[in-house]
Amino acid sequence: MSEKEGKVIPETNGMKRPRFDPVKLGLPEEFTLTDYTRLKGCSCKVPQPELLALLQSVSTTPGRRDVGMDCSIVKLQHKDETGKPLYMVSTTDFFFPSVEDPYLQGQIGAANVLSDLYSTGIDRCDTVLMLLAASTDMDKTEREVCTQEMMKGFVDHVRLAGSDVTGGQTVMNPWPLIGGIATSVVAESQMIRPTGLQPGDILVLTKPLGCQIAVNLKQWLRRPSPIFEEQIQGKMDSEEIEELYNAAADGMKRLNRMAAALMHSHGAHGATDVTGFGILGHAKNLGSAQKADVCLVLDSLPMYRGAVKASKLMGDKYRLFEGYAAETSGGLLVAFGTREEAEGYIRELYETDGEPAWVVGRVVRREGSAPYALLQKDYKIIEVGAKVNDKII
């Protein structure tokens, strides 16, 4: 993306890339990056219940309800030219490979770390540090090629987002790793804190669900697993799986930057991005951070069509239908005060970014010991197909 007259405008240069060909990079024909990890993308996160238990033993800032949300928001000693306080908003994220192509993996890594900033309505990142691990399980040539390609993809995507990589850390590790630290210094008016949801708010999601299923199926297509052979093979063909994987890969590398920029003009009350805890896990986290006592009720969920089919065949092994399937570089879950504001946001996002978004629920008053978020029992699944000639089929 680039800036024009102070506005974020869409920019697709660099987003399209030929299909991954390892031989052209000097790698073996059968090379695939996901062979070098057992935990893919954001599914490598410590499970949410375990993480919450660990955090209880660590002293955090007393009285802060947003501790544990996507970003750290710290008031600085410095002020802007009008004397108003400035805030440092920072986040870090990294993960193991989820796709076969190291360049694409770098793009996804950049989109994922920037997404945490975007969830606070910040669409301009001041600086990014890159965190990288080169794989000791690869031979020297494979390691050099893959590390360089991941770095290129990461740096190119950060530049596409209007920022620069200004440093970082690179280490050796059996599994490759990519991620970073994103930081912006902003005034209060330039961000939307994640604590302002109110009963009656309407919830919008900006990307479909089902990435984890997509990347697993893609790997199983090349290296069949017992579950693939027993439950998928013969019931989903390679074309269906490739279509699902390509749609998910495009979604994972897509920046949430425009979605962040439009939050301000449509009166968003707060947001989170959907990653390793699944949509319901992140909705619960968002609900628990609110000043008001609220519950987020999800009544419709957009899912990639192929992921829906595969999940049914596997008995919902990855808990997609429960709302707990891990997503990598997923969409923003945004709350708006009225349905008109939510629909206006969806419409403008499609007009400017060319991508759909969906109303997925509402915010209600939380009663007693009710959960901070829940899936409505009869919730609707919206099946999302591949994108052909810029139309969703």
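Placement of Cβ uses the backbone N, Cα and C atoms for every residue, glycine included.
This is the original sequence, none of the listed changes applied.
Here the residue is the original one, while Swiss-Prot reports the published mutagenesis Cys42 to Ala with the comment Loss of catalytic activity.
What Swiss-Prot lists as active site is Cys42, and the listing cites a curator's inference.
In sequence order, Leu129, Met130 constitute the residues six or more apart from Gly167 (ATP binding site) in its chain with CB-CB distances below 8 Å. Swiss-Prot lists Lys45, Gly68, Met69, Asp70, Asp93, Asp116, Gly167, Gly168, Gln169, Thr170 with the feature ATP binding site, giving similarity to another entry as the kind of evidence.
Taken from Swiss-Prot, the feature Mg(2+) binding site covers Asp70, Asp116, Asp273. For Asp116 (Mg(2+) binding site), the Cβ neighbour count at a 10 Å cut-off comes to 23, with all displayed protein chains included.
Around Asp273 (Mg(2+) binding site), a 10 Å sphere centred on its CB holds 28 further CB atoms from the protein chains shown. Within the set of binding-site residues (Asp93, Gln169), the lowest number of other Cβ atoms found within 10 Å of a Cβ is recorded at Gln169.
Between the CA atoms of Gln169 (ATP binding site) and Asp116 (Mg(2+) binding site) there is a gap of 20 Å, rounded to the nearest whole number.
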